[in-house]
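Okay, so here's the structure we're looking at.
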Amino acid sequence: MTSTGQDSSTRQRKSRHNPQSPLQESSATLKRGGKKCAVPHSSPNLAEVKKKGKMKKLSQPAEEDLVVGLQGLDLNPETRVPVGTGLVFDEQLNDFHCLWDDSFPESPERLHAIREQLILEGLLGRCVSFQARFAEKEELMLVHSLEYIDLMETTQYMNEGELRVLAETYDSVYLHPNSYSCACLATGSVLRLVDALMGAEIRNGMAVIRPPGHHAQHNLMDGYCMFNHLAVAARYAQKKHRIQRVLIVDWDVHHGQGTQFIFDQDPSVLYFSIHRYEHGRFWPHLKASNWSTIGFGQGQGYTINVPWNQTGMRDADYIAAFLHILLPVASEFQPQLVLVAAGFDALHGDPKGEMAATPAGFAHLTHLLMGLAGGKLILSLEGGYNLRALAKGVSASLHTLLGDPCPMLESCVVPCASAQTSIYCTLEALEPFWEVLERSVETQEEDEVEEAVLEEEEEEGGWEATALPMDTWPLLQNRTGLVYDEKMMSHCNLWDNHHPETPQRILRIMCHLEEVGLAARCLILPARPALDSELLTCHSAEYVEHLRTTEKMKTRDLHREGANFDSIYICPSTFACAKLATGAACRLVEAVLSGEVLNGIAVVRPPGHHAEPNAACGFCFFNSVAVAARHAQIIAGRALRILIVDWDVHHGNGTQHIFEDDPSVLYVSLHRYDRGTFFPMGDEGASSQVGRDAGIGFTVNVPWNGPRMGDADYLAAWHRLVLPIAYEFNPELVLISAGFDAAQGDPLGGCQVTPEGYAHLTHLLMGLAGGRIILILEGGYNLASISESMAACTHSLLGDPPPQLTLLRPPQSGALVSISEVIQVHRKYWRSLRLMKMEDKEECSSSRLVIKKLPPTASPVSAKEMTTPKGKVPEESVRKTIAALPGKESTLGQAKSKMAKAVLAQGQSSEQAAKGTTLDLATSKETVGGATTDLWASAAAPENFPNQTTSVEALGETEPTPPASHTNKQTTGASPLQGVTAQQSLQLGVLSTLELSREAEEAHDSEEGLLGEAAGGQDMNSLMLTQGFGDFNTQDVFYAVTPLSWCPHLMAVCPIPAAGLDVSQPCKTCGTVQENWVCLTCYQVYCSRYVNAHMVCHHEASEHPLVLSCVDLSTWCYVCQAYVHHEDLQDVKNAAHQNKFGEDMPHSH
């Protein structure tokens, strides 16, 4: 799938390759018999490429995708990068307030406080100011109905009593004679920034406006909001500037249901909201605010909700949601514009949000978003009601937009258990729709650390903000330092002029940096040789002295000396050049730590990361990065926390060995491994190598076991693994072993990372360590690709936004396997990799509904095409009249409820199937606003139908406050019918066929239909379903439960006992025969969790993972929390079938 495939291909993943069992790491270290300069043989030759090309005929859809993708390419390297941050701040927006309540939180004082803070920090003068303008009525009509706009316009002429009467017909709003004009001005302010941004007048922007807008719906005021500014801006950008894909990020503490309802059928707008939910107890009390609501119809998968179910959520929780969910999906969606509903009511001290985020945290969120859409980013103020916190939050985000480094986070950057659960559930709901979210075999085995210890760690690591920290923002004259010396070209191969590690490497890089004007933007720093004392921090004195003797050796002796090492050549200048390269890195460290520059690049050679304490290796003599790290710690006078990221395609064995017992240095390497056959050979680069002694867990190896790894694979590793660990480590300095031999065209690497990809990797790391980051050149042997790649990284260091990644394919399955393998290894060391606790997983994973997506339209869906009502809205219909549904909440495992929802959804999930039904999706959305509806509870109580729907464009179904004992139970599975009322569902004529009256209600209340563990307890008549709904084969395929095709715990299955298998045995503990399971390790029989839960107790005591149902012969893995169907289970299943039915199983698949 290409990056532009959102407009022409289905969002449902086309194929799900079964992940293979990862090979066991070899315990023996392979001898390094191969040479580093050997060319990998896995790449196809020219003849194969030509043959393959002739066999592939470009289809029309693929050609259209290619054309759209090429539109994003910039073939002119000297194109001017837009500069400046736009700001709209108009005093007229303070011309309204609540006439009857002076204490109303949405007040003019909010903007006054912001303005004072921006003046205090000198930010107003650094921005490009734009005059606010009024939005035209035609522009508002891109989202809102004309009748609603006209109604709002009449408020200009109402007196206070009339305004109050009208305001009371809505939820949480007030009206003032100037409310309409200010709302128009607020919307127009955002549109002005859109024009400036798309016209390359600015790089990004912020609209400091009021009233807020994200709760406003098509024809409904709500939650202080009259017009939905960002929704109008998205439609405006699509119409005027031909933007095809817009990302809207809503980090306001309240769910922006208005924005969600406007776009929940539209695949051209991706909506992401992270908000306080508390299982529906927090405003706006909607099921549509939960993780299970993902949009419907063509927009299924394009609505993302991350609900916080407790207060006090911190920066770490928000950052984790961005890393694990938003950034991966956005990288596949590839937005062309990012709009942020920037509410700051999640900051510590806000009376409404009751969260514990800090201004620095919002600076980091802003920075992460600046890597998307080529940097085209607009923040629009929404909520925030603690004046001091609001002002600090706005200023922090504005600092980041202006290019200032993100402050270091003071709290422990580890998400809490509740956040991990919410993130996991959201991922579960979204995984079928986004290829980048596909998780390979990522087992959820219990960590070796006891659960009690983990909980104690969380308690000890808990952080509670007592006050907003006074963030400091460094003012630097020079942002990026550059160190280079042509003397390093003196190191050369006297016997082979075509050796890949050629002196031309650094010369070509410098020439390119000068050609594109980047060198002139940097502060040129003089290189110096490393001192012996600096070298001795990482290398032995004997080795240094031995290398020094090569300066006076004869040519024949130099050749013999080089042969003593692995992949090494030596000339008389080698020792001096190696000292100069290492000293240059140390000089750059001095400049960064002293504040002379913020970050820097060292264009040096020979490279260093293979150099061992006592030996040269792989073109390397002195380990420049390692020496620079030790030099930084000496300057600081303490064990400075240093992150070393090594993205050279070869594993940095030398760096790993130097720091493998040091917890002050986190070493992360991404490299080709090919199961130990890629240089430097052996098992040092395996994922199982995690360090030793005090440094255990601080060595992280991401081994690629094949070629062609590209941008998508590296970004997946960044999002899932590198950045979560890095944020938890919270480094004070970042050093990058910047080898570019994983770049496209490199003769040694065989990978496909683009210069743009390296720019993104650099940008994402720049949020760490207060922006103190240094790139030190390692490998890279294609002169063109290393020059362009280093230039791309330099652009990022200078603050230029990373370019869009065009034609980005999904991550390779082999890459996902490697990443998952590393995550499994390091979960015990890094809490940020434990997405959720085991006992919470069942909430999300049981009976997950999967519906094939419709092919999205190539153009955005207009508001009129979706939900525009006909006729004027009567005044009494404006009032929100939502009533909680009667009946119980549907639990996750209820087979009848889930199957019925699946079948009902089946009739509505495709345009072809919809032809035979009287249900209109647009009408249904007008009625319930896209909220989730429990159809079974509705069908069971038809007398309540009139009270279960809302007025036109109402908020949707409210979430009733659950009893205390049920606060952790949530409804699952967003159906495509998330806007259908119970009354309208009767139009399908199927409920009568299923006879779902009191019988359905009884089935709903019983636990016999639960699919959690014992599918054998299900008593649903599938034939009745078939008769009621026709042949499913003619419609979209759906699955109530999809078993795993492989499980890492299959090795726990033991041979069938000699006495055979008796599935009629009673439970060993209680003697029941009602519903039992047999353990496939010890073959003892116990009852299910829905009888007396003795099999659950057996699993907890024995840790035996796999069990077989004596009822329906299904196999369940307690550790994976999923059903498993694999050929290794066929023998035991067949034996059980023979015992139960007296014959072999009818089929073996």
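Think of each number as a place in line: the chain as shown, counted from 1.
Backbone N, Cα and C define each Cβ position, glycine as well.
Since the structure is predicted, the reported quantities are computational estimates derived from the model, not experimental observations.
Of all Cβ atoms in the shown protein chains, 31 besides its own fall within 10 Å of the Cβ of His215 (active site, 1). The active site, 1 annotation in Swiss-Prot covers His215, and the record cites similarity to another entry as its basis.
According to Swiss-Prot, the feature active site, 2 maps to His610. Its Cβ taken as reference, His610 (active site, 2) is surrounded by 30 other Cβ atoms within 10 Å in the chains shown.
As annotated by Swiss-Prot, Zn(2+) 1 binding site applies to Cys1047, His1049, Cys1117, Cys1120, with the evidence given as sequence analysis. The secondary structure of Cys1120 (Zn(2+) 1 binding site), as reduced to three states from DSSP, is coil rather than helix or strand.
If you draw a 10 Å sphere around the CB of Cys1087 (Zn(2+) 2 binding site), it holds 27 other CB atoms from the protein chains shown. Look at Cys1087 (Zn(2+) 2 binding site): DSSP puts it in a strand. Feature annotation from Swiss-Prot assigns Zn(2+) 2 binding site to Cys1067, Cys1070, Cys1087, His1094; the stated evidence is sequence analysis.
Leu66 to Ala appears in Swiss-Prot as a mutagenesis experiment; the accompanying note says: Abolishes accumulation in the cytoplasm; when associated with A-70.
Swiss-Prot gives this note for the published mutagenesis Leu70 to Ala: Abolishes accumulation in the cytoplasm; when associated with A-66.
In Swiss-Prot, a mutagenesis experiment is listed as Leu988 to Ala, annotated with the note Does not affect accumulation in the cytoplasm; when associated with A-991.
What Swiss-Prot notes for the published mutagenesis of Leu991 to Ala is this: Does not affect accumulation in the cytoplasm; when associated with A-988.
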Residues within 8 Å of the Cys1067, Cys1070, Cys1087, His1094 Cβ centre (excluding the Zn(2+) 2 site residues themselves): Pro1066, Lys1068, Thr1069, Gly1071, Thr1072, Asn1076, Tyr1086, Val1091, Asn1092, Ala1093, Met1095
Sparsest-packed of the listed binding-site residues (Cys1067, Cys1070, Cys1117, Cys1120) - C-beta count within 10 angstroms: Cys1070
By Cα-Cα distance, the member of binding-site residues Cys1047, Cys1117, Cys1120 nearest His1094 (Zn(2+) 2 binding site): Cys1117
Rounded Cα separation (Å) that holds between Cys1117 (Zn(2+) 1 binding site) and Cys1070 (Zn(2+) 2 binding site): 23
Length of the line joining the Cα atoms of His610 (active site, 2) and Cys1047 (Zn(2+) 1 binding site), in Å: 37
Between Cys1087 (Zn(2+) 2 binding site) and Cys1047 (Zn(2+) 1 binding site): CA-CA distance (Å): 23
Per-residue Cβ crowding (10 Å cut-off), top of binding-site residues Cys1047, His1049, His1094: Cys1047
